[in-house]
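Trainee: Heads up, here are the entries from Swiss-Prot:
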type	residues	note
BINDING	Lys58, Thr59, Tyr60, Cys61, Pro62, Tyr63, Val109, Asn122, Ser123	glutathione binding site
DOMAIN	41-143	domain 'Glutaredoxin'
MUTAGEN	Met1 to Val	Loss of the mitochondrial isoform
MUTAGEN	Met35 to Val	Loss of the cytoplasmic isoform
MUTAGEN	Cys64 to Ser	Leads to 30 percent decreased oxidoreductase activity
MUTAGEN	Ser123 to Asp	Leads to decreased oxidoreductase activity
Amino acid sequence: METNFSFDSNLIVIIIITLFATRIIAKRFLSTPKMVSQETVAHVKDLIGQKEVFVAAKTYCPYCKATLSTLFQELNVPKSKALVLELDEMSNGSEIQDALEEISGQKTVPNVYINGKHIGGNSDLETLKKNGKLAEILKPVFQ
């Protein structure tokens, strides 16, 4: 006796998408929030205020590379006016990233601050550049 199993490919796709979406939702909304010490948060706030430009990045991140290229090559921000932290090369990089999430609500890198104000990530930086607002925000950096 031969059994013939036939699956609708659309059903398989729907099941895969449902499983993927369930995993994302569970991770985002049901995960335990990470506890960041207030000492670490204060330290990160101090780091943000040390220089006019602060960027938290990771060496392998293409968006981080694009942000650094925009700031330092295209816009010629003096490196002496910036603090760039490569979180993946730091022993406490994940703690710093968690503190940045608590401070700004942004977990991803790059995480950019200019003159102590949270700018966002690479797409936010590029939008400001495209709209002509980034040059205005950076004016104090060049004074």
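Backbone N, Cα and C define each Cβ position, glycine as well.
Tell me about the surroundings of these features in the structure.
Mentor: Within its own chain, Pro62 (glutathione binding site) has no residue 6 or more apart in sequence whose C-beta sits under 8 angstroms from its own. A helical conformation is recorded for Pro62 (glutathione binding site) in the three-state DSSP classification.
The Cβ of Met35 (mutagenesis position) has 8 other Cβ atoms within 10 Å, all protein chains considered. In this structure, Met35 (mutagenesis position) belongs to neither helix nor strand by DSSP; it is coil.
Cys64 (mutagenesis position): 25 other CB atoms within 10 A of its CB, across all protein chains.
Close to Ser123 (mutagenesis position) in the fold, though at least 6 residues off in sequence, lie Tyr63, each with a CB less than 8 Å from its CB.
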Trainee: What's the CA to CA span in angstrom from Val109 (glutathione binding site) over to Met35 (mutagenesis position)?
Mentor: 19
Trainee: Going by C-alpha distance, which of the recorded positions Lys58, Tyr60, Cys64 is nearest to Met35 (mutagenesis position)?
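Mentor: Nearest by Cα distance to Met35 (mutagenesis position): Lys58.
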Trainee: Helix, strand, coil: count each for the residues of the domain 'Glutaredoxin' (41-143), based on DSSP.
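Mentor: Result for the domain 'Glutaredoxin' (41-143), in helix, strand, coil order: 60 helix, 18 strand, 25 coil.
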